[in-house]
Amino acid sequence: MDHNAALTTCSTSAIPRLARLATERIAELIENDALPEFDHKVIASCSNDIFEVLRQKKKLNHQTLQTMCSTSRFQINKIDLMGNKVELQDLELCSNQNLVSFRLGDIDYFPNTNKIQVADVLDTALNRTSRQQLRHLDLSGRHRITSNWPTYVARKLPRLESLAFANRSTANETLSQIGASLLNLRFLDISSTCVTDISCISSLRNLEVLIMYNLNILKGDVTETLSNLTKLRVLDISRKVNTDYLQETSQDAHLDLALGIYNRSVEAIESGTATPWAELRAIDMSGLSIVQFGTDRALAFVEKIIEAHPKLEQISLLATPLDSSLIEIPNRNLQVINTVSRRSIIFALSHYANLDRPAFITHALHSVYYQLQSGYDKFSQEELKECLRLVCISMQQGLNTLPVQIAGSACLYHLCKMKRIKRLSVKEVNNCIERSLDAAEQYRSMTQLQKNVWLTICNDYLLHLDEIDFYRTCKVALDTMLLNRDASVERMTIAIVSIVTPKMRPSEAKILTTETKYVYHLVKIMNDYLEAYTREHRVGHERDNENALYTLKFTLSALWNLTDECPATCKAFLDAGGVQIAFRILKAFDYHGNVQTKVLGILNNLAEVEELHLGQLCKNEYISVLISCLDGSFNEVDSKGRYREVERSYFAAGILANLLTNTDGWESENQRDEACEKLLELIEQYPTLPSAMVSYKSFIPFSRIVRESNSNGAIMWCLWGVHHVLQHREKNKAPTYEKGYIEMFMDSGLSPIVEDMSHGHSKHIHNLDIRVVHLAREIIDIVSCHSLSSSPVRLVRRV
């Protein structure tokens, strides 16, 4: 088939960039069932490209096939279903197109047997015109198929020139039928089948391409058989290898094809005649031990084959004794595929990336890895981009092969490591992330692979790009966290969750936070690392202590973000015993304001959920802890310019403000009054911060308190929070509100209430504290100035 052509060049797409973008966009519309109606017909080449994009994304299903095949809008003549879960009824849609090429893959169709019924499938998928004109048929795949299909093919597909059935458990009998009936074949791929004798194909004298990768030929005169195929241009006799030792993996005795070709080459040179393969352009000998020769003798062996075939343009010697040898033949323009240099390694990967050769792909990826590890700075920008593209293709095509994923993910780590990632475009970074996440999903329990993946993604630059799929990244990280308890993997996945959760769209975050299992697990981790930290702190293991603290801090950040405006997640945190653990952390880390701030942020989110009725937070013991967190040295600035003491106090105040609004549950009225007075006293002491300390998805956390509370202290906290984000609105955009904080304020319904408060009026508080009044006036002034300068917002002044 076309995709197996052995003569390759460094794969750069011939499709213009604009056409490629259009192709991908149309495929996306089809995938989302959002393709608009249009009258014109899309030509075959473009239709085929769109179909291929959907195939590579594994999005071929009944809906997408119906869109592409049921109407005459798309003119498809090549259909490839490999790697997609397609059922027999879906194949009926393919019959609406007139095809010249068809690749089946593995479908779930086993009526009364455990084999794919090839004749039924082809009858369903191919209409009369397709059967008359079909030239390429690929039946390669892993499932078993019926053995009598060559008879059907010979009878129904008269113009067939190219046939592949690699990886099927097909034996000599089927090949005999092909040799007897399909005499017009020019291309044949029988790789990794159960064929042990190829004598029967000597009748296929029109063959130009013969692919026999990983074939155990045990009998027959192979050299004589191949000698009858005088039109051969491409011959693949490569074998799967153990890439650690460069040895053929099969221990079975098999005929040495390379030795036969060598002997004929020597005979031809000595007699001054041509070999039977005078038209040979490419030969693949990768993985062969070359009859156990050493490097010098192996080189002489290969040179004889090259000398005897003057038209030879390409020879593949990957994973052979000549893998790292420089082979140059005077006066010959010969492409040697091995790993002798950086350029040849990239070429080798481009040659095998789209072929089903996982052992060779893995071998090439290992070589890429070592080049990146030891000589990254030697890569030109073009080489780097080509290398990245090929690694991603290899990982996508070899998703079911663990060695490919481990080697590929290691390459991606070196390509994205630290500042190196800035040499890549956003689209290339996205490609890295998608391939990494695919690997992480496929192999949850493979710790080394998981380390590679999360080391790659745990990159500050990468995680702050707006264009990446934060939802999928977070989801895969959370799932990995559940299933892989390696400490370093756990630490990285939790860190990533803590960073990307606030970047998700509200609809995506809502889907994710309905999975309460994540919260239960994070609460458990929170408890485990609290105990680990206190234990290591006691025995003086500073390094383990730092690791425990690092993980605990990111766990708290993740929970803080997951519980934000999400009642279901807050309830799960409560049910998992998170409140008790949170207060234990507050006590254990009374010297560590950053940790306390994160805990208080979580408790603040819980306190905002009115339906939870958090009376348990009003215990004297808990209230005392919260009040103690209010005080601090508010003018102190840390090395990063942050007012940590203000942050801690603000979130402690938020919890108390919510508890003061809910009058039930307080064990001591004096403690309640103390909390209210403390809020007024300390919030007034907050300095004007140079930058935003917090951001809000909405003003819902403030609305209920401002509307219902009879506590001056609670109102004071709300107004300070609103004032703070309005004050820094230019540089601190509302994360999920496109219009901005001024419009959020107006839409929240707070405006008229705050307007009343600025005049000293409140429905719920008889004596509104003057400090609250002053803060309300400052908010109204900010909104009024904005209204006058840049916005149609109007405030209604009440007197």
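For all residues, glycine too, the Cβ spot is worked out from N, Cα and C.
For all the noted positions, this structure keeps the original residue and models no substitution.
In this chain, none of the residues that are 6 or more apart from LEU18 (mutagenesis position) has a CB less than 8 Å from its CB. Among the mutagenesis results in Swiss-Prot, LEU18 to Ser has the note: Abolishes interaction with elc-1. The residue drawn here is the original one.
Within 10 Å of the Cβ of LEU21 (mutagenesis position) there are 11 other Cβ atoms, across all protein chains. Listed in Swiss-Prot as a mutagenesis experiment, LEU21 to Ser is described as follows: Abolishes interaction with elc-1.
Annotation of the mutagenesis experiment PRO36 to Ser in Swiss-Prot: No effect on interaction with elc-1. Using a 10 Å Cβ-Cβ cutoff, PRO36 (mutagenesis position) registers 5 neighbours.
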(request) Express the distance between the Cα positions of PRO36 (mutagenesis position) and LEU21 (mutagenesis position) as a whole number of Å. (result) 17
